[in-house]
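The structure appears below as structure tokens.
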Amino acid sequence: MESMSELAPRCLLFPLLLLLPLLLLPAPKLGPSPAGAEETDWVRLPSKCEVCKYVAVELKSAFEETGKTKEVIDTGYGILDGKGSGVKYTKSDLRLIEVTETICKRLLDYSLHKERTGSNRFAKGMSETFETLHNLVHKGVKVVMDIPYELWNETSAEVADLKKQCDVLVEEFEEVIEDWYRNHQEEDLTEFLCANHVLKGKDTSCLAERWSGKKGDIASLGGKKSKKKRSGVKGSSSGSSKQRKELGGLGEDANAEEEEGVQKASPLPHSPPDEL
């Protein structure tokens, strides 16, 4: 009979042979679960192109707003003559600092418009979807959604990430923005900052995307209404002026007739000379 010491290696080898097929199976892929993939598809974070596009848009707007003042900043007093030297605020470092420090907070005014495509999904104002839902609620319709009503106006994950990426971009390309401010303001900021630096050699297609509106859009309807009002006012003014002319003409005719009547009645007939 075989001793126990000889049987021990065989006993250990048998379980290893059973586990061998499991060890040869391919390792599971690391990544999100199917549910996680659906959530990722639903929440599509902004691309670098989208971030740079709206950073440039807000920089242009902020520089335009702060460029209307004629304020002069006193930079201190001279050592010898005691006279202070000044610099225009529009060309000062203070203006550049104030704009760049607050620029990313302006992106929190944006909303996510899921009904739009491309980079146009980011825009200021309430999206058409939520505007419709708000109108239904105000009319007394019960709207059931996964998101509580109190959170409808909260900042979306996409917009929050837009602001977060903006902070990183402005810090990383601070010198480029400063160079444009001091030396290249005649060049388009979107082209200078995004196409030539931030997105150099990368996809820049979103920079050319423009939202032209569509049928039923509030903005376009408002523009048409205002034009109609203006044309109506113009028509009424032209009509009133025409009426005034007609009335004026009638008045002139009446006055002319009155004057003719006065002139006709004024000459007295000459009485024949009295005969002596």
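Cβ from N, Cα, C; glycine included.
Original residues only: the substitutions mentioned are not part of this model.
Under the heading domain 'Saposin B-type', Swiss-Prot lists 47-269. What Swiss-Prot says about the mutagenesis result for R95 to L is this: Does not affect association with TLR2, TLR4 and TLR9; does not affect cell-surface expression of TLR2, TLR4 and TLR9; does not affect responses of TLR2, TLR4 and TLR9. Among the sequence features in Swiss-Prot, the mutagenesis site M145 to K is noted as follows: Loss of HSP90B1-binding. Impairs association with TLR2 and TLR4; does not impair association with TLR9; partially affects responses of TLR2 and TLR4; affects responses of TLR9; does not affect cell-surface expression of TLR2; affects cell-surface expression of TLR4 and TLR9. Record note (Swiss-Prot) on the mutagenesis of S231 to I: Does not affect association with TLR2, TLR4 and TLR9; does not affect cell-surface expression of TLR2, TLR4 and TLR9; does not affect responses of TLR2, TLR4 and TLR9.
According to DSSP, R95 (mutagenesis position) is assigned to a helical segment. Long-range neighbours of R95 (mutagenesis position) (same chain, six or more residues apart, CB within less than 8 Å of its CB): F63, T66, Y89.
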